[in-house]
Amino acid sequence: MRFLAATILLLALVAASQAEPLHFKDCGSKVGVIKEVNVSPCPTDPCQLHKGQSYSVNITFTSGTQSQNSTALVHGILEGIRVPFPIPEPDGCKSGINCPIQKDKVYSYLNKLPVKNEYPSIKLVVEWKLEDDKKNNLFCWEIPVQITS
């Protein structure tokens, strides 16, 4: 099981290392500072997300607090309406972060963004938050995306 987890982590790191840093909007990182946001593959702005594919997400950030755990929340925002966007692993401590989280330490958060075939072909904003154990945002970022066939 550890070998499988290590292999997945290695593949995510390789994919993330080939990604270009994205221009993102910080949407309220209260107890952390985002250093870099990478979504791979995402060669254009806005990101073209193709239905049926999964995208690697790598966020490098510095924690401004201690926390025993962390939870990711992802939403699609369309005309001001926030719709939950399910991700495979909402537990930040299982997404490249060694918990407990320490203050002033740099972390690389790794996850996947699956784009389901049943999603409509639309433009929207993806909002991705990682909350600490007190529900404060370790990071919060937004990027515009286009879901396509």
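Placed from the backbone N, Cα and C atoms, the Cβ positions cover glycine too.
Substitutions noted, but not modelled.
Note that this is a predicted model, so its numbers are computed, not measured.
When other Cβ atoms within 10 Å of the Cβ of Gln48 (mutagenesis position) are tallied across all protein chains shown, the result is 13. The note that Swiss-Prot attaches to the published mutagenesis Gln48 to Ala is: Strongly decreased cholesterol export.
A sphere of 10 angstroms centred on the C-beta of Lys51 (mutagenesis position) encloses 14 other C-beta atoms. One mutagenesis experiment named in Swiss-Prot is Lys51 to Ala, and its note says Decreased cholesterol binding. Strongly decreased cholesterol transport activity.
Taking the Cβ of Val83 (mutagenesis position) as reference, residues of its chain lying under 8 Å away and at least six apart in sequence are, in sequence order, His75, Gly76, Ile77. Listed in Swiss-Prot is the mutagenesis experiment Val83 to Ala, annotated as follows: No effect on cholesterol binding. Strongly decreased cholesterol transport activity.
Classification of Asp91 (mutagenesis position) by DSSP places it within a strand. Swiss-Prot gives this note for the published mutagenesis Asp91 to Ala: No significant effect on biliary cholesterol secretion.
Within the same chain, no residue at least 6 positions away from Lys94 (mutagenesis position) has a Cβ under 8 Å from its Cβ. What Swiss-Prot says about the mutagenesis result for Lys94 to Ala is this: Decreased cholesterol binding. Nearly abolishes cholesterol transport activity.
Under the heading of mutagenesis, Swiss-Prot lists Glu127 to Ala and annotates it as follows: Strongly decreased cholesterol export. There are 19 other Cβ atoms within 10 Å of the Cβ belonging to Glu127 (mutagenesis position).
Applying an 8 A CB threshold to same-chain residues 6+ apart, the list for Asp91 (mutagenesis position) reads Asn69, Ser70, Thr71, Ala72. Glu127 (mutagenesis position) and Gln48 (mutagenesis position) have their C-alpha atoms 15 Å apart, to the nearest angstrom.
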